[in-house]
Amino acid sequence: MGRVTAPEPLSAFHQVAEFVSGEAVLDDWLKQKGLKNQALGAARTFVVCKKDTKQVAGFYSLATGSVNHTEATGNLRRNMPDPIPVIILARLAVDLSFHGKGLGADLLHDAVLRCYRVAENIGVRAIMVHALTEEAKNFYIHHGFKSSQTQQRTLFLRLPQ
């Protein structure tokens, strides 16, 4: 990741006030709810910071969830209960100053590896994401996610069994 720190759990020491990704809903969530959700255990948020600072350059957030068979792709439904257990990639955003530099892909890669490690210890079938925009949807498709049967911007990446 070079110009940023390794991913680490969000804490009160991280500076989020100046984070601007271009998606206000993601920026506001990080600034207003990120730490609260972390403390409550509702989601786990991981951040990367600009090198030698605590200023957040990007983040992603993971939570547990489930998806009904009707929304899942065919290969996820096979031999699975209804609903199917998943890990939700609830948010992923990169500060505008790092757009176009591969940081989003690096964060996604870290999130997927983290989810793989979780799947070795608990029963989850896939990573699920709700893309905010068509651009975000195309980003996830480019990285191997498959679209839902029924929800246009819901995508899945199957985890190994």
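Keep in mind that glycine also has a Cβ here, set from the backbone N, Cα and C atoms.
What you see is the original sequence, not a version with the noted changes.
So that you can see what the record holds, here are the features copied from Swiss-Prot:
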| type | residues | note |
| --- | --- | --- |
| MUTAGEN | V25 to E | Mild attenuation of toxicity in E.coli |
| BINDING | W29, K33, K36, N37, N75, R77, R78, N79, M80, P81, R91 | tRNA binding site |
| MUTAGEN | R78 to A | Significant attenuation of toxicity in E.coli |
| MUTAGEN | N79 to A | Attenuated toxicity in E.coli |
| BINDING | L92, V94, H99, G100, G102, G104, A105, L132, E135, H142 | acetyl-CoA binding site |
| MUTAGEN | L132 to E | Attenuated toxicity in E.coli |
| MUTAGEN | Y140 to F | Protein is not toxic in E.coli, probably catalytically inactive |
| ACT_SITE | Y140 | active site |
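Locations of recorded Swiss-Prot features on the structure.
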residue : record                  : Cβ within 10 Å
W29     : tRNA binding site       : 19
K36     : tRNA binding site       : 10
R78     : mutagenesis position    : 10
N79     : mutagenesis position    : 6
M80     : tRNA binding site       : 16
R91     : tRNA binding site       : 24
L92     : acetyl-CoA binding site : 23
G102    : acetyl-CoA binding site : 12
L132    : mutagenesis position    : 15
E135    : acetyl-CoA binding site : 8
- Note on the structure: CA-CA within 10 A of Y140 (mutagenesis position), subset of binding-site residues M80, L92, H99, A105 in residue order, equals A105
- Under a three-state reduction of DSSP output, how is R78 (mutagenesis position) classified: helix, strand, or coil? coil
- Please find, for W29, K33, K36, N37, N75, R77, R78, N79, M80, P81, R91 as listed binding tRNA, the greatest distance between any two Cα atoms, in Å. 37
- Query: For W29 (tRNA binding site), what is the secondary structure by DSSP, using just helix, strand and coil?
  - Reply: helix
- Note on the structure: Out of the recorded positions V25, A105, the residue with the smallest number of other Cβ atoms within 10 Å is V25
- Query: For H99 (acetyl-CoA binding site), which residues in the same chain are close in space, meaning a Cβ under 8 Å from its Cβ, but six or more apart along the sequence?
  - Reply: G22
- Task: Translate the DSSP assignment of H99 (acetyl-CoA binding site) into the three-state scheme.
- Result: coil
- Task: State the Cα to Cα distance, in Å, between M80 (tRNA binding site) and A105 (acetyl-CoA binding site), rounded to an integer.
- Result: 29
- Message: Looking at the recorded positions listed here (W29, K36, N75, R91, L132), whose Cα lies nearest to that of G102 (acetyl-CoA binding site)?
- Response: R91
- Only counting partners 6 or more residues apart, tell me which same-chain residues put their Cβ under 8 Å from the Cβ of N75 (tRNA binding site). R158
- Inter-residue C-alpha distance, A105 (acetyl-CoA binding site) and L132 (mutagenesis position) (nearest angstrom): 16
